[in-house]
Amino acid sequence: MNPNQKIITIGSICMVVGIISLILQIGNIISIWISHSIQTGNQNHTGICNQGIITYNVVAGQDSTSVILTGNSSLCPIRGWAIHSKDNGIRIGSKGDVFVIREPFISCSHLECRTFFLTQGALLNDKHSNGTVKDRSPYRALMSCPVGEAPSPYNSRFESVAWSASACHDGMGWLTIGISGPDNGAVAVLKYNGIITETIKSWRKKILRTQESECTCVNGSCFTIMTDGPSNGLASYKIFKIEKGKVTKSIELNAPNSHYEECSCYPDTGKVMCVCRDNWHGSNRPWVSFDQNLDYQIGYICSGVFGDNPRPKDGPGSCGPVSADGANGVKGFSYRYGNGVWIGRTKSDSSRHGFEMIWDPNGWTETDSRFSVRQDVVAMTDRSGYSGSFVQHPELTGLDCMRPCFWVELIRGRPEEETIWTSGSIISFCGVNSDTVDWSWPDGAELPFTIDK
């Protein structure tokens, strides 16, 4: 083969290899394009199977499963309380990025439970945590994270600018209520699935405030209670009925000898029961029960096992306010079972220390101080704080009843400890009809932090 023939042969081979390579590249590009078109095309697909038509509605980035939480079930029968969650937020925050918070609470949809909390716009062990003992500031916000996780910038979702708040799920979306603004003109901003739907202006111009725990949803409507007026005297109390973020009805309670703040509410057989804080003149807790038309009844827990703090030693109770040590108070809760009542309270009668659950089988209607069950969850030597109720609907648990649960805030820092900040962690428990245990689940953080020295 002469040199010219060699050149022609080599050139021909190179040309064939090049053409094959080009065809393969074109095929690869076509394959990628087809695959991409399938993934990003119309997300409403209709398929035919055995002559039946099935339509799939795919919602990108969002779970499209929805139900209506009816709230028609009665509370589950229980014998005690099982530990549900503990976030250890202060302990983790000594080294990690954890928000300075207070007023945490828990609320559950039919799919998950979330911890909601009011941040101070600051992290633990950072200079901006200085002075966070203050309740109301423009830096506070309602945020949420998965239950049991320490609240950090990496796992938390912004909900609303707020220094007082509530939130609940109706089975189709989250309702959040965030109150912010000056003491003499605060505004509650209502959001449904993150979109502003309504606002409520302070009507007494004296620190509009709400529950600091979950609102309550029944048959697609959600209910909350707000207070406006003095914390040490008669104020104004309103119940709001809300549907998909819009107020459809409201009433003002006629309660001239009662004081309702920071109510802990739950659904029970289609009605709503709220147990609240009397900061005016009661060491027992006031309650209000209402139906979906906002027809209501009011009263006080009669038991001589008193639920507020400060409070007198247990003794003769009253179905009206017990005035001994009745001034001031702390957010709390109870669960009614017929004539009986589970009472959650601090173990100390003069400070926010310890926590216990007490079953008084006649305490809703009788004034004696006899009880049959006491379960300790935080020791007297450890700090506690606010507490509140939340429920797990049958749509979440698969039970045929409403599971009662509660949370306890574990406050740390100022004014009791030598720190520049005030924050808290949270523990929670749910009612079970099986074995439980007495123990203490304290916050457990070793103070002071580096920033405090």
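Just so you know, glycine gets a Cβ as well, placed from its N, Cα and C.
Copied over from Swiss-Prot, here are the features:
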- D135: active site, proton donor/acceptor (ACT_SITE)
- Y386: active site, nucleophile (ACT_SITE)
- R102, R136, E261, E262, R277, R352: substrate binding site (BINDING)
- D278, G282, D308, N328: Ca(2+) binding site (BINDING)
- I53 to S: In strain: A/WSN/33 (VARIANT)
- N57 to K: In strain: A/WSN/33 (VARIANT)
- N130 to R: In strain: A/WSN/33 (VARIANT)
- N130 to Y: In strain: A/NWS/33 (VARIANT)
- V133 to S: In strain: A/NWS/33 (VARIANT)
- N232 to D: In strain: A/WSN/33 and A/NWS/33 (VARIANT)
- P316 to T: In strain: A/WSN/33 and A/NWS/33 (VARIANT)
- R414 to Q: In strain: A/NWS/33 (VARIANT)
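Nearest neighbour of R352 (substrate binding site) by Cα distance, taken over the variant positions N130, N232, P316, R414: R414. Here the binding residues for substrate are R102, R136, E261, E262, R277, R352. Their largest Cα to Cα distance works out to 21 Å.
Annotation: no recorded positions among D135, E262, R277, D308 have CA atoms within 10 angstroms of the CA of N232 (variant position). Listed in sequence order, the residues H259, R277, N279, W280, H281, S283, N284, R285, R311, P321, G326, A327, G329 complete the 8 Å Cβ shell around the Ca(2+) site centroid, once D278, G282, D308, N328 themselves are left out.
Spatial neighbours are here defined as Cα atoms within 10 angstroms of one another, and by that definition D278 (Ca(2+) binding site) has no neighbours among the recorded positions R102, N130, D135, R136, Y386, R414.
Counting other C-beta atoms within 10 Å of each candidate's C-beta, the binding-site residues R102, R277 are led by R277. Note on proximity: among D135, R136, E262, G282, N328, the recorded positions of the record, the Cα nearest R414 (variant position) is that of D135.
The recorded positions considered are N130, N232, N328; of these, N232 has the fewest other C-beta atoms within 10 angstroms of its C-beta.
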